[in-house]
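According to Swiss-Prot, the protein carries these features:
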- H187 to A: Disrupts activity (MUTAGEN)
- H237 to A: Disrupts activity (MUTAGEN)
- G241 to A: Disrupts activity (MUTAGEN)
Amino acid sequence: MIKLHEVPPEPVDPASLPHDVNAHSPEGDGNPDKRKKIFGIPYPFSRSSCRRFLWNCQKISVLPMALYFPLHAANTLITPAVSPDSAPDDVLMMVREILPSITTKLLVAGITLHVSAGVLLRIVNNWNKPRRNRHRHLKISAEQDLSQDSIGLTGGISGYLFGLYKTFRIPPQVISGYILVPVLIYHLLIMKWVPNSISTEVDFASIKQLLSSKNRWWKWLGGLVPLAILLESGVYHIGSGLCRYFGVRKMTSRKKWSTAINLLTLVGFVSLIRLMKEDSTKLGPNQFESIFKKIRLLLHVN
């Protein structure tokens, strides 16, 4: 007959307990070495610590662009919409006097760190992560994750207008970053790197000549199309990124951010159109002739 005996409530040493690896745990959990392994090699960092480190790298990397963007946006997006004649060049000269000579290098370093940390962060977040359920593309907001990772800034036009928030497999901010990188490299190539290599500077007179060029390849593929893509993706990526950086979570506030982003984008397109319609026949030789000639030489294109 089994009898129960009262024992004093003393702590039990776990080392004195029997270890049965296969009784209640998956194979390998009984190993005293609890370090995680990748390809069989133990590593000391957890996924959360990697995320935290990469997120901090992204936060630090935006500082040069966050300081530069207001000046550049006022010069390139707003001023030409108000007065496309000489005002943009006047503001450009003033901005160049304010900024240090290493501005471009700081921006390139910050962008490189930002992109690298972002790609690695995506890899860490998606490591062994189950795929999202793709059913029920539009959901009622009360049942849905309304974070920017899930629905973007406002969940698309339907979310902005009607509260039917669209979920995205890849966040719109990430997509805009993927689009932004190649056009930004092209922008730096024709506006900074190649002009510096031939000892010239690009101003708004050059931009007007490019956008009103009789050469359709220069005008559209070399000028208007990449500038429009840069404008749309850049303003959205920076605006939604700042919204996330400042911890804006309320949907009403995010809709206000979205409205501001759309208005700034619209003003930017007005600036492009006004610059394109400017008379560039009295502006002298087109500097982009030498710039594109240099690019053709670099690409070995006749």
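For all residues, glycine too, the Cβ spot is worked out from N, Cα and C.
Don't expect the noted substitutions in this model, because it carries the original residues.
Annotated pair G241 (mutagenesis position) and H187 (mutagenesis position), C-alpha to C-alpha distance, rounded: 21 Å. In this view, the densest Cβ surroundings among the mutagenesis positions H187, H237 belong to H237, judged by other Cβ atoms lying within 10 Å. Around the Cβ of G241 (mutagenesis position), the number of neighbouring Cβ atoms within 10 Å comes to 20. H187 (mutagenesis position) sits 16 Å from H237 (mutagenesis position), taking the CA atoms of both as reference points.
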